[in-house]
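Trainee: Annotation comment: Swiss-Prot describes 21-132 as domain 'PH', evidence class sequence analysis. Here the residue is the original one, but Swiss-Prot notes a mutagenesis experiment at this spot, W123 to A: Disruption of membrane localization and impaired interaction with CK2. Loss of phospholipid binding; when associated with C-42. Loss of phospholipid binding; when associated with C-44. Disruption of membrane localization, loss of phospholipid binding and impaired interaction with CK2; when associated with C-42 and C-44. For the published mutagenesis R133 to E, Swiss-Prot gives the following note: No effect on binding to capping proteins; when associated with E-135. While the structure shown retains the original residue, Swiss-Prot records the mutagenesis experiment R133 to A with this note: No effect on binding to capping proteins and loss of phospholipid binding; when associated with A-135 and A-137. According to Swiss-Prot, the mutagenesis experiment K135 to E carries the following note: No effect on binding to capping proteins; when associated with E-133. According to Swiss-Prot, the mutagenesis experiment K135 to A carries the following note: No effect on binding to capping proteins; when associated with A-133 and A-137. As a published mutagenesis entry, R137 to A appears in Swiss-Prot alongside the note: No effect on binding to capping proteins; when associated with A-133 and A-135. Here Swiss-Prot notes a mutagenesis experiment, R155 to E, with the remark: No change in cell morphology and actin cytoskeleton. Great loss of binding to capping proteins and no change in cell morphology and actin cytoskeleton; when associated with E-157. Swiss-Prot documents R157 to E as a published mutagenesis change and attaches the note No change in cell morphology and actin cytoskeleton. Great loss of binding to capping proteins and no change in cell morphology and actin cytoskeleton; when associated with E-155. According to Swiss-Prot, the mutagenesis experiment R157 to A carries the annotation: No change in cell morphology and actin cytoskeleton. Great loss of binding to capping proteins; when associated with A-155. Great loss of binding to capping proteins; when associated with A-155 and A-159. According to Swiss-Prot, the experimentally introduced change K159 to A is described as follows: Great loss of binding to capping proteins; when associated with A-155 and A-157.
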Amino acid sequence: MMKKNNSAKRGPQDGNQQPAPPEKVGWVRKFCGKGIFREIWKNRYVVLKGDQLYISEKEVKDEKNIQEVFDLSDYEKCEELRKSKSRSKKNHSKFTLAHSKQPGNTAPNLIFLAVSPEEKESWINALNSAITRAKNRILDEVTVEEDSYLAHPTRDRAKIQHSRRPPTRGHLMAVASTSTSDGMLTLDLIQEEDPSPEEPTSCAESFRVDLDKSVAQLAGSRRRADSDRIQPSADRASSLSRPWEKTDKGATYTPQAPKKLTPTEKGRCASLEEILSQRDAASARTLQLRAEEPPTPALPNPGQLSRIQDLVARKLEETQELLAEVQGLGDGKRKAKDPPRSPPDSESEQLLLETERLLGEASSNWSQAKRVLQEVRELRDLYRQMDLQTPDSHLRQTTPHSQYRKSLM
């Protein structure tokens with residue numbers, strides 16, 4: 001509930017209370033208008049008390065008898081008044097009291113002239129402070145009872161220490177599954193801030209006990225899986241007796257936890273039997289691929305090849321004879337001519353030269369065909385030898401392996 005405070009109102013005070021002293025009093029010159037030749041300035045006694053400004057022609061002790069009274073709530077500010085082009089001493093001591101530009105405000109602007117610039121600054125500061133108090137007078141008159149105070153919703157609330165909530169079991173299992181170590185798994189996920197002697201410690205201890213149990217179970221299952229994976233290869237390797245690995249009978253043996261093997265190390269630990277079986281499987285696979293291969297094209301029979309060779313040889317001889325005749329004919333004609341250095345311009349000579357060139361090309365082609373047929377004959381003989389040697393070599397290769405395996409078993 002809001003009510004007005006009557007102590008700030010103007011009016012006669014109670015008999016028991018003494019009147020407050022004025023903030024500032026003194027003589028200043030007030031601007032009273034302009035005459036014919038100069039400005040009119042008159043000495044006035046000014047009293048500043050509260051939010052009222054009293055102006056009198058003579059010094060008066062009781063403010064009630066002063067006729068000029070101005071309410072400072074109608075004014076906006078007090079500031080220095082100086083003309084830029086004036087060199088007079090009065091220019092440094094003038095100050096004005098400007099009224100506020102509110103509608104209906106009839107307070108006049110007041111212009112004063114202090115005794116000195118220091119006195120001017122003192123009056124400006126005092127009047128500005130009084131104007132500020134006058135504008136805040138309405139707010140100062142309002143008081144609020146203690147019973148009507150608004151209750152703050154969180155001011156008196158108890159402060160609680162908020163710690164991080166513990167991780168869920170699903171999160172713990174996910175972290176444990178991605179862990180690479182078989183030892184202890186430590187998760188510092190609980191932030192202990194001033195724990196109470198009973199509840200927080202017990203909660204943290206129970207959480208850590210559950211975590212240790214889950215980690216121990218996970219590590220045990222991993223060790224069992226690794227031992228089951230490594231045991232068959234270890235049994236096969238132990239079946240082969242190695243004399244250099246025999247230990248003394250009196251020596252004690254301390255069992256150790258099996259070591260995890262990488263994929264590359266697992267490939268290196270294969271037994272001898274597995275290597276031999278893989279080799280036999282590879283050889284059987286090669287034989288199967290050979291059987292599935294398409295048959296090689298049949299080579300010509302020896303009779304056909306010999307007939308082709310005879311034909312090529314006969315054609316080569318005929319071509320060489322014709323070439324020799326043409327060369328002899330051309331040499332005879334060249335010797336019979338008188339001018340030995342004349343170029344062969346006649347058509348017969350050109351025809352002879354062209355015939356000689358063609359016969360030379362034919363002779364070279366027949367020679368190349370003869371060489372090709374000879375190579376074909378050699379390849380046929382080589383294939384025959386390979387076909388005869390393949391079964392015997394296969395039997396020779398398989399027999400030592402089987403005997404060696406029998407000796408190892």
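Along the chain as shown, the residues are counted starting at 1.
Cβ atoms are placed via backbone N, Cα and C, with glycine included.
None of the substitutions listed is reflected here, since the structure keeps the original residues.
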Trainee: Under a criterion of Cβ-Cβ distance under 8 Å and sequence separation of at least 6, what residues of the same chain contact K135 (mutagenesis position)?
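Mentor: Listed in sequence order, they are S73.
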Trainee: Taking 10 A as the limit, how many CB atoms besides its own sit near the CB of R137 (mutagenesis position)?
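Mentor: Neighbour count, Cβ to Cβ under the 10 Å cut-off: 15.
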Trainee: How many Å lie between the Cα of R133 (mutagenesis position) and the Cα of W123 (mutagenesis position)?
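Mentor: Between the Cα atoms of R133 (mutagenesis position) and W123 (mutagenesis position), the distance comes to 15 Å.
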Trainee: Can you tell me the mean pLDDT for the domain 'PH' (21-132)?
Mentor: 86
Trainee: Can you tell me how far the Cα of W123 (mutagenesis position) sits from the Cα of R137 (mutagenesis position), in Å?
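Mentor: Their Cα atoms are separated by 21 Å.
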Trainee: Go through W123, R133, our mutagenesis positions, and report the one whose Cβ sees the most other Cβ atoms within 10 Å.
Mentor: W123
Trainee: Could you check what DSSP calls R133 (mutagenesis position) once collapsed to helix, strand or coil?
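Mentor: R133 (mutagenesis position) sits in a helix per DSSP.
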